[in-house]
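Look at Swiss-Prot and you will find 12-46 tagged as domain 'SAP', backed by sequence analysis. Taken from Swiss-Prot, the feature domain 'PINIT' covers 112-272. A mutagenesis experiment is reported in Swiss-Prot for this position, Cys330 to Ser, and the note states: Abrogates sumoylation of LEF1 and increases LEF1-mediated transcriptional activity; when associated with S-335; A-337 and S-340. What Swiss-Prot notes for the published mutagenesis of Cys335 to Ser is this: Abrogates sumoylation of LEF1 and increases LEF1-mediated transcriptional activity; when associated with S-330; A-337 and S-340. What Swiss-Prot lists as Zn(2+) binding site is Cys335, His337, Cys358, Cys361, and the listing cites sequence analysis. Record note (Swiss-Prot) on the mutagenesis of His337 to Ala: Abrogates sumoylation of LEF1 and increases LEF1-mediated transcriptional activity; when associated with S-330; S-335 and S-340. While the structure shown retains the original residue, Swiss-Prot records the mutagenesis experiment Cys340 to Ser with this note: Abrogates sumoylation of LEF1 and increases LEF1-mediated transcriptional activity; when associated with S-330; S-335 and A-337.
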Amino acid sequence: MAAELVEAKNMVMSFRVSDLQMLLGFVGRSKSGLKHELVTRALQLVQFDCSPELFKKIKELYETRYAKKSAEPGPQAPRPLDPLALHSMPRTPLSGPTVDYPVLYGKYLNGLGRLPTKTLKPEVRLVKLPFFNMLDELLKPTELVPQSAEKLQESPCIFALTPRQVEMIRNSRELQPGVKAVQVVLRICYSDTSCPQEDQYPPNIAVKVNHSYCSVPGYYPSNKPGVEPKRPCRPINLTHLMYLSSATNRITVTWGNYGKSYSVALYLVRQLTSSDLLQRLKTIGVKHPELCKALVKEKLRLDPDSEIATTGVRVSLICPLVKMRLSVPCRAETCAHLQCFDAVFYLQMNEKKPTWMCPVCDKPAAYDQLIIDGLLSKILSECEGADEIEFLAEGSWRPIRAEKEPSCSPQGPILVLGTSDANGLAPASSTPGIGSGLSGPGSAGSGAGAAGSLENGKTGADVVDLTLDSSSSSEDEDEDEDDDEDEDEGPRPKRRCPFQKGLVPAC
């Protein structure tokens with residue numbers, strides 16, 4: 001069956017327009033359109049609905065066309081030809097890998113298909129995106145080839161969706177109003193085959209889908225003078241502008257030709273959310289506590305060549321991203337530290353702006369490298385009162401609690417001594433009976449009581465006299481010194497008040 005399918009495809013690719021129209025009319029398909037559109041429909045028909053009657057009709061049309069050649073002695077098997085090589089405009093073909101036509105119905109970027117090359121060139125590869133699960137490859141990474149010396153170039157691409165793909169898109173859930181989970185996305189990157197490439201837009205990019213322009217992510221605003229604004233290069237969703245049927249879709253990519261080479265690819269993907277990735281991480285990414293404990297021992301193992309011995313390492317239970325207590329502690333396997341960050345907030349931040357950089361060591365921490373620390377998860381459930389722990393050399397741990405600052409206030413009760421207020425009442429005392437006794441006639445009794453308490457071994461109370469202050473005490477000392485001087489010198493002589501002339505007495 002596979003050999004017959006390959007033979008039928010080779011026959012279809014060598015048909016003329018009239019042969020293609022007869023074949024499509026035989027099965028009741030539309031016969032209108034350009035030749036590459038007719039070839040697309042015929043290849044789609046052969047790949048997914050190749051019945052014995054259809055194969056017989058293809059063979060009949062082929063033998064009718066090549067009747068004279070088949071009558072010649074020594075007929076040779078038909079060689080695979082390019083679908084548009086015989087009836088196409090003389091335009092520059094694309095450079096790229098060998099094409100499997102049944103998989104892609106419209107690999108006619110820049111208007112031409114491609115001949116299979118004998119020397120297999122390495123293909124352009126794109127990095128895997130955690131939030132996009134690839135379902136089908138609609139167009140392999142294909143280089144954008146300029147057709148003229150103009151700076152602004154246009155590259156068209158024509159393809160059709162299979163009924164199964166259309167059904168998947170229609171039956172998928174909505175992530176938000178008008179946005180399906182299953183999408184047809186366009187990805188653009190540099191034409192570099194040395195390593196997987198990240199998405200990168202060419203200058204002056206514009207994407208048109210079936211006569212309607214598709215929105216492309218804009219630039220981030222830059223507040224720094226002289227710094228070019230950056231653009232988030234992400235997959236471009238084309239689903240809302242496509243024909244969700246067997247009709248042919250046409251995509252035109254407009255781009256600026258400034259010396260760099262770019263490639264485009266089309267994929268059918270399922271977009272995931274941060275909750276989906278978190279659930280997957282909890283399922284397959286949890287590291288056993290014993291393995292984490294062995295890692296701690298390895299970190300704290302005594303190195304004979306080192307003069308400094310590490311007896312413990314402190315790990316904070318606060319997430320460095322949001323300064324909150326960890327709920328799902330995780331880190332990358334490539335990180336050398338034991339400090340973890342919260343997987344919930346890390347995935348949410350990368351869903352909004354994908355960077356995938358570790359917030360602890362600022363090194364790449366891709367989703368495929370993330371693990372959930374089982375030991376730290378267990379510690380979080382057991383140690384609720386501390387925000388920091390210390391791992392010890394034998395693999396155990398202890399909580400680090402914040403030390404309270406020493407207080408300057410006295411430990412015992414304070415007795416307030418003072419004179420009676422204006423109403424003749426004694427001031428309030430912290431200990432009933434003691435303050436009033438000291439300020440009244442019964443102070444001796446209270447003093448005896450205080451002495452008795454000291455003799456019984458109890459700590460005495462601190463006595464503070466609030467009626468004394470620095471100013472009053474200094475004045476009292478000055479008055480006492482003046483009185484002493486007066487007593488020593490005797491009575492002072494009377495001073496005579498000088499009388500000024502010109503003054504009139506008041507009386």
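Using the three backbone atoms N, Cα and C, a Cβ is placed for every residue, glycine included.
None of the listed substitutions appears in this model.
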Mean pLDDT for the domain 'SAP' (12-46), as a whole number?
80
Set of same-chain residues at least 6 away whose C-beta sits under 8 angstroms from Cys330 (mutagenesis position):
Leu281, Gly285, Cys340, Phe341, Asp342, Ala343, Tyr346, Leu370, Ile371, Ile372, Asp373
Which residue counts does DSSP yield for the domain 'SAP' (12-46) in the helix, strand and coil classes, in that order?
24 helix, 0 strand, 11 coil
For Cys335 (mutagenesis position), what is the tally of other C-beta atoms lying within 10 angstroms of its C-beta?
19
Of Cys340, Cys358, Cys361 (the recorded positions), the residue whose Cβ has the fewest other Cβ atoms within 10 Å:
Cys361
Using the CB centroid of Cys335, His337, Cys358, Cys361 as the Zn(2+) site centre, which other residues of the same chain sit with their CB within 8 A?
Arg331, Ala332, Thr334, Ala336, Gln339, Val360, Asp362, Lys363, Ala365
List the residues of the same chain that sit at least 6 positions away from His337 (mutagenesis position) in sequence and have their Cβ under 8 Å from its Cβ, in sequence order, or write 'none'.
Arg331, Val360, Cys361
Hey, how far is Cys358 (Zn(2+) binding site) from Cys335 (mutagenesis position), Cα to Cα, in Å?
8
